[in-house]
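The block underneath contains the structure these notes are about, expressed in structure tokens.
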Amino acid sequence: MEQQLTFYSYPSCTSCRKTKHWLKAHQIEFNERHLFRETPTREELKYILSLTTEGIDEILATRSQTFKNLNLNIEEMTVNEVLELLIEKPKLLRRPILVDNKKLVIGYNPGELLKLSKKKTVHQSA
């Protein structure tokens, strides 16, 4: 059975709102999770990382004020330390994050979102 699309978002994030609108317009079902209230678990983060092509750099919000304030050197951290940090400070994650059983999309990217829509059975729940 195919895993439903999980959409990690933050309501005041413009990219998240655009992505949500795009998903609804294309009738793609998704399970929305508030990134800061329902932080991804360690296992979910490991799975998300396994779908990246650039590793942690792909999901880390290096331009965020949180990242700048922490003055981190990610290269010196272990994977476990990075995972713990992301669970503790989810504002370090780029958003939105969309993940299903084989595909990951970070940010509002209509071209990448279109790839999701092509592999999903498109139907809207009432």
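Just so you know, glycine gets a Cβ as well, placed from its N, Cα and C.
Around Cys13 (mutagenesis position), taking its Cβ as the centre, 16 other Cβ atoms fall within 10 Å, counting all chains. While the structure shown retains the original residue, Swiss-Prot records the mutagenesis experiment Cys13 to Ser with this note: Loss of activity. Strongly diminishes expression of mgsR and of the MgsR regulon.
Look at Arg17 (mutagenesis position): DSSP puts it in a helix. Of all Cβ atoms in the protein chains displayed, 15 besides its own lie within 10 Å of the Cβ of Arg17 (mutagenesis position). Experimental mutagenesis is annotated in Swiss-Prot for Arg17 to Glu, with the remark: Destabilizes MgsR approximately by half. Almost loss of activity.
The annotation that Swiss-Prot gives for the mutagenesis experiment Arg33 to Glu reads: Strong decrease in MgsR stability. Strong decrease in activity. The DSSP secondary structure for Arg33 (mutagenesis position) is strand.
Quoted from Swiss-Prot, the note attached to the mutagenesis of Arg37 to Glu states: Destabilizes MgsR approximately by half. Strong decrease in activity. The 10 Å shell around the Cβ of Arg37 (mutagenesis position) contains 8 further Cβ atoms across the protein chains shown.
Record note (Swiss-Prot), mutagenesis Arg42 to Glu: Destabilizes MgsR approximately by half. No change in activity. The unchanged residue is displayed. In the three-state DSSP reading, Arg42 (mutagenesis position) counts as helix.
Annotation for Gly55 (mutagenesis position): same-chain Cβ neighbours under 8 Å, separated by at least 6 residues, are Leu49. According to Swiss-Prot, the mutagenesis experiment Gly55 to Arg carries this note: Loss of activity. Strongly diminishes expression of mgsR and of the MgsR regulon.
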Set of same-chain residues at least 6 away whose C-beta sits under 8 angstroms from Arg42 (mutagenesis position):
Leu83, Glu84, Ile87
Within 10 Å of the Cβ of Arg33 (mutagenesis position), how many other Cβ atoms are there?
17
At the level of the C-alpha atoms, what whole-angstrom distance separates Arg17 (mutagenesis position) and Arg37 (mutagenesis position)?
17
